Amino acid sequence: MQRAGSSGARGECDISGAGRLRLEQAARLGGRTVHTSPGGGLGARQAAGMSAKERPKGKVIKDSVTLLPCFYFVELPILASSVVSLYFLELTDVFKPVHSGFSCYDRSLSMPYIEPTQEAIPFLMLLSLAFAGPAITIMVGEGILYCCLSKRRNGAGLEPNINAGGCNFNSFLRRAVRFVGVHVFGLCSTALITDIIQLSTGYQAPYFLTVCKPNYTSLNVSCKENSYIVEDICSGSDLTVINSGRKSFPSQHATLAAFAAVYVSMYFNSTLTDSSKLLKPLLVFTFIICGIICGLTRITQYKNHPVDVYCGFLIGGGIALYLGLYAVGNFLPSEDSMLQHRDALRSLTDLNQDPSRVLSAKNGSSGDGIAHTEGILNRNHRDASSLTNLKRANADVEIITPRSPMGKESMVTFSNTLPRANTPSVEDPVRRNASIHASMDSARSKQLLTQWKSKNESRKMSLQVMDTEPEGQSPPRSIEMRSSSEPSRVGVNGDHHVPGNQYLKIQPGTVPGCNNSMPGGPRVSIQSRPGSSQLVHIPEETQENISTSPKSSSARAKWLKAAEKTVACNRSNNQPRIMQVIAMSKQQGVLQSSPKNAEGSTVTCTGSIRYKTLTDHEPSGIVRVEAHPENNRPIIQIPSSTEGEGSGSWKWKAPEKSSLRQTYELNDLNRDSESCESLKDSFGSGDRKRSNIDSNEHHHHGITTIRVTPVEGSEIGSETLSVSSSRDSTLRRKGNIILIPERSNSPENTRNIFYKGTSPTRAYKD
């Protein structure tokens, strides 16, 4: 076989699967395509001696050694046997129908007999029309189709030519022989099935008694005594006509006409284009109507009963439908399936060159802060949608995984004073978020703190025992909390109508000022916007981030059990949701997860949240917590002016070594309210001393930006605010640690407890 070496195709003869398809594609670039079929090695060697002139240029050639053997030894014997069987059944009396009984003087069987020469459609005419009509139509249609497709460039749409046994069979000859051969075989099969049913049933035709001429006198009994006759009492001279009168069900004219009409109609539907809107329906309806008329003439001329004709239509149409769909593949070219398979096996280079399949690369670094924040917020949506674009069967495509895990973006947001942005919200299908309205009543806060103090005293020993437990195996977790000035709204399964850019991520291990050599972490108090209601956004646990530690699992079970018991009572008391969450944490204890490093700092989120009165209109600072900082961007930016007392700058003050823990207090909202009772515990005195140190500094307008890099974590509880880090600081909720600033003589000192002033020009970098 002459190989198309100009295209770099491999010269193997027996190739299967994707190798054969690539060989065809490569050889087509050089002007010819050499197709090989399974087991085609012998035919390829026989065709190796053919010169290039013997092969038509620009034609698709397929070598096969199974075409002629199958045709000679399988298809022709089957067709010949069906023709021979039909001959014996139709033209000889070798097989006779059974003798079925009839009633005496039955009027339905006494219709006049019409000679074959007087029939509207004789049997020979039926055979000629049923065989020759569709066969000629198919051959003419294939010739026109071949001429039209041959004029196209590179013969697009043509089936490959077959080179078998040194003979070249073009697509016209192959398709015509295949379609006409199946049609002839279908007609023979339909006639055979009809004859077998007729011989088996022996139902009489409407003219049976006319040609039979029964001799009722030969019976032992009269017709009045026994009206149903099963004996052969026919006295007619023409036995052939009498036997034909016993083969009425089903009608042979109806079956053959229905088969021919349905088969040729399917051919027209598959091969004709939609260029002419009326030509295809015209041809289809013409053949269908001809078949129906052919069957109805058998009823009008008393050759068959109506039920015989209707059943013949069903039998012939069913056989034609089966052969048209499964024997000839609905008359579609066999190359279509190969082209579809080739598209699925395209190489990676072809996919890169195809603009419709190019995967858009993600730019991980950005100099613009807003664009970077929006990219973080929309990462889950992009990662989820990118997976659907990579599902291509049987395609060897190397998928580059993203740099960060997908679908694990747990975030912390303190958005009480954050500006609103008109960016599309990102719905996370995993977390279920809720926004709960918090009360602003200072008297109520004082009453709750008194109750917590009494409950905390009784559980101090149990909490100390939990503090000494060994470290859990759960990785650090992230929390998501949202404090907003919007009205109370609750959303389940991500159905909350809030801007998506207000969800940021924080990891306490990256907070500046945390010294690993010290036992505690920094203290931060965040002031709320004046006159705003508080919305605290607490996510439930995610499905993929669940710790497998035995101790953390037991703590989680304790937390969930307590939450179920206290939901009803908390709602009945009409307490704020954030107060209920903190109360549960004080009652049930803390979810313990000690850091791996014994000297690792700990940041505890306590429940001593105080409320800011609605009449306080002092200026408030803006704290912005951002996640995922880039390498080329500063981690912490604190605009400040000068250092010193009253400068208004934020400072991270290291704790005293005598203190075991420090507190990361959120939303100290009631600094101007009436004094509350201080809880006296083992940690309260140290924190109160640190609070008095900072009481003389004033807080001015300023924006503090804290950018921290989150790490992948696992959530333990559904409504917890505690996170743990292995080496860095940990944000945890302690039930026995409640820090309340002392009462100051002046409102200004009370306001600035836990605060350091900030100024709009200084920036710290980690």
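Cβ coordinates come from backbone N, Cα and C, glycine included.
Under the heading of mutagenesis, Swiss-Prot lists His253 to Gln and annotates it as follows: Loss of function in regulation of glutamatergic synaptic transmission. Cβ environment of His253 (mutagenesis position): Ile121, Phe123, Leu126, Cys294, Gly295, Thr297, Arg298, Lys303, Asn304, Val309, Gly312 lie under 8 Å away, each six or more residues apart in the same chain. In the three-state DSSP scheme, His253 (mutagenesis position) is classed as helix.
Close to Thr300 (mutagenesis position) in the fold, though at least 6 residues off in sequence, lie Ala120, each with a CB less than 8 Å from its CB. The DSSP secondary structure for Thr300 (mutagenesis position) is helix. Where Swiss-Prot documents Thr300 to Ser as a mutagenesis experiment, the accompanying text is: Loss of function in regulation of glutamatergic synaptic transmission.
What Swiss-Prot says about the mutagenesis result for Arg346 to Thr is this: No effect on localization. Decreased O-glycosylation. Loss of function in LPA internalization into cells. Loss of function in regulation of glutamatergic synaptic transmission.
Under its mutagenesis entries, Swiss-Prot includes Ser347 to Ala or Asp with the note: Loss of function in LPA import into cell.
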